[in-house]
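Enquirer: The mutagenesis experiment Asp75 to Ala is recorded by Swiss-Prot, whose note states: Loss of CHRNA4:CHRNB2 channel opening potentiation by divalent cations. Per Swiss-Prot, Ca(2+) binding site is recorded for Val76, Glu78. Experimental mutagenesis at this site is recorded by Swiss-Prot as Glu78 to Ala, annotated: Loss of CHRNA4:CHRNB2 channel opening potentiation by divalent cations. Under the heading of mutagenesis, Swiss-Prot lists Glu205 to Ala and annotates it as follows: Loss of CHRNA4:CHRNB2 channel opening potentiation by divalent cations. In Swiss-Prot, a mutagenesis experiment is listed as Glu294 to Lys, annotated with the note Loss of CA(2+) permeability.
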Amino acid sequence: MELGGPGAPRLLPPLLLLLGTGLLRASSHVETRAHAEERLLKKLFSGYNKWSRPVANISDVVLVRFGLSIAQLIDVDEKNQMMTTNVWVKQEWHDYKLRWDPADYENVTSIRIPSELIWRPDIVLYNNADGDFAVTHLTKAHLFHDGRVQWTPPAIYKSSCSIDVTFFPFDQQNCTMKFGSWTYDKAKIDLVNMHSRVDQLDFWESGEWVIVDAVGTYNTRKYECCAEIYPDITYAFVIRRLPLFYTINLIIPCLLISCLTVLVFYLPSECGEKITLCISVLLSLTVFLLLITEIIPSTSLVIPLIGEYLLFTMIFVTLSIVITVFVLNVHHRSPRTHTMPTWVRRVFLDIVPRLLLMKRPSVVKDNCRRLIESMHKMASAPRFWPEPEGEPPATSGTQSLHPPSPSFCVPLDVPAEPGPSCKSPSDQLPPQQPLEAEKASPHPSPGPCRPPHGTQAPGLAKARSLSVQHMSSPGEAVEGGVRCRSRSIQYCVPRDDAAPEADGQAAGALASRNTHSAELPPPDQPSPCKCTCKKEPSSVSPSATVKTRSTKAPPPHLPLSPALTRAVEGVQYIADHLKAEDTDFSVKEDWKYVAMVIDRIFLWMFIIVCLLGTVGLFLPPWLAGMI
């Protein structure tokens, strides 16, 4: 049917009426739903008093179900002993005055209302340390048609917490949060634990602490102020510190600094930096101890384990300073200031080094000792240097006896290969070879000790003692016909120095020394003396190297002039001085070795202490299950 037909004007009014009626009904239904909550609020709060407990009878008890949900563990202040947490306080109770029938209000079963308009239990945090005891942000409450009220306001609490820093930084703390009504006793308001544990579904993990456990318990207590019994719900938080930060920044540096204390006793005493290192370690440990005192509570009844470790190490560092001063004193001792007791020599030079597996290096003083012994033998041997019984007869100026040097002149047989030779008392120098061959005369003569042919000398052989340079070369002539290269003590041995003592021959021998005779001696006379420079070995006495041509009578000794006597006294003085220096050096080395042994003893002691201290630092927390 078309609307433009003849019946169209008749159908249009009924359609418009039907459409208007539907729109009116829909608008009235929306208006009814919106006004239902308004009417409900007017009905609920008309004559409602939020100051009275929501009970029908005065003897009834309001049961409040209480729960806690933690959102974040903000901080644990060890210094002020506070725990800061962000929690949601769950509370639920029934208010009989806030009931309605949903059928009367367009099936409205629940509404959100401002919490300021209704009665709320005055539940506060008992062990609040700072801030507000009660909830400050009053959020809306969820009201159900049966009179049940749910209120979950957020809150940031700073609760007091007794911090136990015994195993710091491997510590585990037990902090509590105690909630309860401030004014209503158990006869008015009773608490019911909503959950046995704290809700951690929305917990944001902390970078320093981890919650091991959080359990809520219901308690009742009668306080001294009042006769009533007050209930409370206490949540015990078991939190454990994450020790990585403190291990990297506190424990490892402390251990390394403590190990430096061990190196103090390994540092040689000659360097002079032992005291400086000790004081530097002591100051470093003091700085770390100050860092710990800033972290731990100042009123703590216990000392943290790392504090005990640092304090123990500081005591040992202080002792190391005292010991180092003593060791340096021992190290620089000398025979002129201290005498080494026998027990010190026995204990620290014999017994303790063997126990510590120490082997003392040998002191290279053999050459010096041989040198001193040689000088003593040269200066004090009676067979070479007896006191002269009288002055020698006067001689001519050209043939006068020159005062010999501290060389030993004794008659020797003419060797197969005559010539001066030098032997060194030192093991480090090779034996010297003869520098020049000499021809031995086949006819003995009582003539004087002469140089080789072609060489004229003004007197006897002169050999320098304590020479430090080569005295001659193979082609060089020396005084008295003696050539030798010497680096140390030498003595000159005339080969044929005297004739057998016969009647009238002694005077002839002395007279023959005053002439420049170049004639060959008769066959029945001793040959002219030939001098050989020899070095005296340390282990062989000079008398052992002397070979006499005749064993029937001892050779006569040469008289000593005053100059030669002074030279002998000088050699004796030098030998005594060197011997005293050698003795002083040996005693000083003994004192230095005693200081080294004492250092080694305390080195091992401190190594053991550091190991035991490290084990003592980590073992108790490990046994307690905190590591």
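Residue numbers in this text run from 1 along the chain shown.
Using N, Cα and C of the backbone, Cβ positions are placed for all residues, glycine too.
I'd like to know what surrounds each of these features in this structure.
Expert: Counting every protein chain shown, the Cβ of Asp75 (mutagenesis position) has 15 other Cβ atoms within 10 Å.
For Val76 (Ca(2+) binding site), the same-chain residues lying six or more positions away in sequence with a CB closer than 8 A to its CB are Met82, Met83, Thr84, Cys161, Ile163, Gln173, Cys175, Glu208, Trp209, Ile239. DSSP classifies Val76 (Ca(2+) binding site) as strand under the three-state reduction.
The C-beta environment of Glu78 (mutagenesis position), restricted to residues of the same chain at least 6 apart in sequence and closer than 8 Å, consists of Ile163, Val165, Phe168, Ile295, Ile296, Pro297.
Other C-beta atoms found within 10 angstroms of the C-beta of Glu205 (mutagenesis position) number 10, with every protein chain shown included.
Within the same chain, residues at least six positions away from Glu294 (mutagenesis position) with a Cβ under 8 Å of its Cβ are Lys79.
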Enquirer: Could you state the CA-to-CA distance between Glu205 (mutagenesis position) and Asp75 (mutagenesis position) to the nearest Å?
Expert: 12
